[in-house]
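First comes the structure, then the notes that go with it.
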Amino acid sequence: MKKNRAFLKWAGGKYPLLDDIKRHLPKGECLVEPFVGAGSVFLNTDFSRYILADINSDLISLYNIVKMRTDEYVQAARELFVPETNCAEVYYQFREEFNKSQDPFRRAVLFLYLNRYGYNGLCRYNLRGEFNVPFGRYKKPYFPEAELYHFAEKAQNAFFYCESYADSMARADDASVVYCDPPYAPLSATANFTAYHTNSFTLEQQAHLAEIAEGLVERHIPVLISNHDTMLTREWYQRAKLHVVKVRRSISSNGGTRKKVDELLALYKPGVVSPAKK
């Protein structure tokens, strides 16, 4: 089956893991994603409805605009994907405009440009909340028109929310399945390149996420979580059924260090969850 690509480039995107995720994702009527990111899982599954959330307000605003004003958005965004805009001077002008703009539609248009023309498809903000990714110097950035239209079509059955993982997981009902793709736990104390946006995800939040998953499965709502395979993640997910997968990093802070690392898919499923350890 042909895989559908997201219209955004995204650090930690789940496109390479789709087959593994779909293999272990339980069936249900509604998919809840508290960390939707670029939406690769949403775009490649067939639930009748979706609840998609992220803490990044720019991302959720963009998705709602693409959903509701598709043609207008595609036309406006296409105008920025021309040879004249592919230079550092224009990029930094657009980046400054994005950071100063209060217009949601214009910000959404600029967000796609910055995503495709910026370095490595990163989405990163400084402590003042300003987008600060440098110019990427790509020969000819791709305008994802087909991907935008496919996203907009699928989005008619989706609701997008800018909120915390706890709030979006609270929306799950007995017809729901939850897939969580949190910012990954660091492989080591010095390897935390996973702070992709201003909100760093703490170890306490990682453990809290697992606690919420345990609570949901007690209500017969299955949860699948992806993360690095470390001693900590195995401790957090000790009540889940663990599946180990290898994935090649698609975005790296050092282009020469893209290698396969072990990742975990932790499945909390009624009847499969281990009893709590005393």
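All residue numbers here begin at 1 and follow the chain in the order shown.
Glycine residues also receive a Cβ, built from the backbone N, Cα and C atoms like all the rest.
The noted changes are left out; the structure has the residues it started with.
Features as listed in Swiss-Prot:
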| type | residues | note |
| --- | --- | --- |
| BINDING | TRP10, LYS14, ASP54, ASP181 | S-adenosyl-L-methionine binding site |
| MUTAGEN | PRO134 to Ser | About 63% methylase activity, binds S-adenosyl-methionine (SAM) normally |
| MUTAGEN | GLY136 to Ala | About 33% methylase activity, binds SAM normally |
| MUTAGEN | ARG137 to Leu | No methylase activity, binds SAM normally |
| MUTAGEN | LYS139 to Ser or Thr | 75% methylase activity, binds SAM normally |
| MUTAGEN | ASP181 to Gly, Asn or Ser | Protein stable, no methylase activity, no binding to S-adenosyl-methionine |
| MUTAGEN | PRO183 to Arg | Protein stable, no methylase activity, no binding to S-adenosyl-methionine |
| MUTAGEN | PRO183 to Glu or Gly | Low amounts of protein, no methyase activity, no binding to S-adenosyl-methionine |
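Across the residues annotated as binding S-adenosyl-L-methionine (TRP10, LYS14, ASP54, ASP181), the widest Cα-Cα separation comes to 15 Å. Of the chain residues outside the S-adenosyl-L-methionine site list TRP10, LYS14, ASP54, ASP181, GLY12, GLY13, GLU33, PHE35, VAL36, GLY37, ALA38, GLY39, SER40, VAL41 have their Cβ within 8 Å of the site's Cβ mean position.
In sequence order, ALA88, TYR119 constitute the residues six or more apart from ARG137 (mutagenesis position) in its chain with CB-CB distances below 8 Å. In sequence order, TYR117, GLY118, TYR119, ASN120 make up the list of same-chain residues 6 or more apart from GLY136 (mutagenesis position) whose Cβ falls under 8 Å from its Cβ.
Closest to ASP181 (mutagenesis position) by Cα-Cα distance, out of the recorded positions TRP10, ASP54, PRO134, LYS139, is ASP54.
Other C-beta atoms found within 10 angstroms of the C-beta of ASP181 (mutagenesis position) number 21, with every protein chain shown included.
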